[in-house]
Each structure stands twice: as C-alpha cells, then as structure tokens.
Amino acid sequence: MQIFVKTLTGKTITLEVESSDTIDNVKSKIQDKEGIPPDQQRLIFAGKQLEDGRTLSDYNIQKESTLHLVLRLRGGMQIFVKTLTGKTITLEVESSDTIDNVKSKIQDKEGIPPDQQRLIFAGKQLEDGRTLSDYNIQKESTLHLVLRLRGGMQIFVKTLTGKTITLEVESSDTIDNVKSKIQDKEGIPPDQQRLIFAGKQLEDGRTLSDYNIQKESTLHLVLRLRGGMQIFVKTLTGKTITLEVESSDTIDNVKSKIQDKEGIPPDQQRLIFAGKQLEDGRTLSDYNIQKESTLHLVLRLRGGMQIFVKTLTGKTITLEVESSDTIDNVKSKIQDKEGIPPDQQRLIFAGKQLEDGRTLSDYNIQKESTLHLVLRLRGGN
C-alpha cells in the first residue's frame, strides 16, 4: 500500500509499504529516498512517536495515512557518572536516552548489573522509564551512582518507653517490611506504627536505602493512637469522597486511601487545602486539617502540566497536557472541550503558528504557558 511522510519543510514523500513493515523498515525506506540516517528520524502518527520494533499495523496505519517526520538533531553529548569510590566514568549519551539505557551503558563499562544501580542527579533518584531530558540533564552533567548492595544488616528501633528493638534488615527492605518485622516481634499492627528517622516520618513504599538508613542506624517508633475523623475530598468533577483518617496521617496515606476508593494512583493526585498544595511527607495536623475539613483533588497527568488556551473572544480554556504531546493532541483536547474540529484550529505561541507534528517541548511550551487559538474559516487558509 502507499503511505505519505510529511517533513517539517512541508515536503511529502510517498512510500510503498506493507502493514507488516516495522518502523525500522519505514525509516530505511526514507533513508533510501532522502538520505536521512534512521537514527536521526522521529516518526509521528496520530500524535504518537512510533517505536522502531513495532509494525505499521500495530499503530493501525492504513493505506494513504500520513506520518510526520521530525529530525532528531545529532544530540550526542557526554555526561559523567561519579561512584562512591570517587571514580568518574564518562558516557556518550543522547538527551532522549532513558535511565535504563544509561544503566546499560554503565554495565557495559563497569560490569555492574542495572538492578544494583541507583542514579542520583540534583538530589533526586532517577526513574528507569524517564529520559535524561525529563530531568534536564545536559552535556557534561554529573550523575552519582550508588550501589544497591545485596546483603543484610542490623538496625535499632527505639520506642517512646525507651525500649530498643534490634531488627535484621536489608537496605532494599521497604518501610512496610520493617513495620511487619516490628509486628512479628512486638505485636503492634503496622497501621498503628509511625517510624521516624533524622526527623522525617518514613513512608511505607520507600526503602531503607532511599532514606540512607545504614547498618546500626536507630529509628524511632511512635504509636498512632486510634481515634479517627472524617474529612471530605472534592474532585474537579464535583464528586465528594469521604475518608476516615487520623490527624497523624501523612498526605501520602491520604492519597493511598483515595487510590483504594477511586483507583487514582497517588503520583497523579495533587491535594489542595486553604489554597496550598499539600506535601507528601507532611501530616494532616501539620496543615491544621481537622474533622470535616474539605480538601480539593486535582489530577496530575503523568509527567503532566496545565497550559491555557485563549480564544479571540477572550475565553480561556485550561488543558492537562504532557510536554511530549504533539500539537495534534492539543487540538484534539480542544475539540473534546469546545467541539471545534482540529482542521479549523490555528494555535499561536510566542508569535509562531504551531505545526501539527511537533511536540510542546519542541516549542519550549512549559507549564502554565498560554497559547492563542485562532479559528480558520472553512474554505480559507
């Protein structure tokens, strides 16, 4: 069948393909016609960047479909990785490399399996699926490599009565695991335990190594008295959820309860009270949230952000987007909200008309940026 590939210069290339062709094959055909190396090609269809190993039929690309070709400038760069022994490793990477890719490169150089590597930049532990550009890691940035050692150690837990409990743990144990070990020894249910280290309340899903808890560290155990209260959580759709909580509950705990009720992952939740966004490690009592208080829940799309779109009538529309969304995606979201077909929309930012195949990040459109929407009258340009 025939498909079309449109470049940013406006040129359209026609390719003969089969639905079983992979995206790699298509990139090779483009190289044959245009001389552009596959590793500099990004192909976009229906607002999605296409992955090399997938086939055209995987993406439901049919005859006479149009793909958009965006060039990936050779964006090789060097970064440094510093180990705890003080050794510095130099890596050749691209901003689009994922943290997994970087760990594989470290394995190639140093022989350390990726699952024993933790990479830190600007004080943050880097997540495998994210890219270097997601973390704004630029050329000659230095990452820190911490090894996740296999193997156990002892830690101490001190109660308010002054009693000290000794536990056998591993750095990869989660706080939940530690609470279960305390329950085994002392019979205290995990939901009545609050663990404190270095002045911080420890969150259940995190590991000991996340908090830099090492052998012979001492944690403090505070009991959470039963004696709950009800609070309300109001969503943007106007729905109100009732939760049973305690003043000593952390914001993380509250988000977990919302997940149990509504199925919304905590990392997509933003909670607002008295105009303030609530921070995960803090407790309800830190914010003076009392019984029958109402919190507001705003959804955070993955890696998402809000942008505004202003129409000529002066109306402003708020959209939840991601930097990797293409202009097509944004037009579809506007259609969902306002009913305006994408082909009648022209979007302007910083005086430039935005092109469909490009992404928000291509135009450096960041959270709370304002785009302008101009309607394209039928029959005109």
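Don't overthink the numbers, they just go from 1 along the chain as shown.
Even glycines carry a Cβ here, placed using N, Cα and C.
Here the domain 'Ubiquitin-like 1' (1-76) returns a mean pLDDT of 86 for the predicted model. If you look up Swiss-Prot, you'll see 1-76 marked as domain 'Ubiquitin-like 1'.
If you look up Swiss-Prot, you'll see 153-228 marked as domain 'Ubiquitin-like 3'.
The annotation domain 'Ubiquitin-like 4' is assigned in Swiss-Prot to 229-304. Residue counts of the domain 'Ubiquitin-like 4' (229-304) by helix, strand and coil are 18 helix, 29 strand, 29 coil (DSSP-based).
Across the range of the domain 'Ubiquitin-like 5' (305-380), the DSSP-based residue counts are 18 helix, 29 strand, 29 coil. Marked as domain 'Ubiquitin-like 5' by Swiss-Prot: 305-380.
According to its DSSP assignment, LYS29 (mutagenesis position) is helical. One mutagenesis experiment catalogued in Swiss-Prot, LYS29 to Arg, is accompanied by this note: Deficiency in ubiquitin-protein conjugate formation.
Under its mutagenesis annotations, Swiss-Prot gives LYS48 to Arg the following note: Deficiency in ubiquitin-protein conjugate formation. Its own atom aside, the Cβ of LYS48 (mutagenesis position) has 14 Cβ atoms within 10 angstroms in the protein chains shown.
The DSSP secondary structure for LYS63 (mutagenesis position) is coil. Sequence-distant neighbours of LYS63 (mutagenesis position) (same chain, six or more apart, CB under 8 Å from its CB) are MET1, GLN2, ILE3, listed in sequence order. Quoted from Swiss-Prot, the note attached to the mutagenesis of LYS63 to Arg states: Deficiency in ubiquitin-protein conjugate formation. Loss of DNA repair function.
Under a cutoff of 8 A between CB atoms, and with a sequence separation of 6+ in the same chain, the neighbours of LYS29 (mutagenesis position) are LEU15, GLU16, VAL17. Residues in the domain 'Ubiquitin-like 3' (153-228) partition by DSSP class (helix H, G, I; strand E, B; coil) as 18 helix, 29 strand, 29 coil. LYS48 (mutagenesis position) falls within a strand segment according to DSSP.
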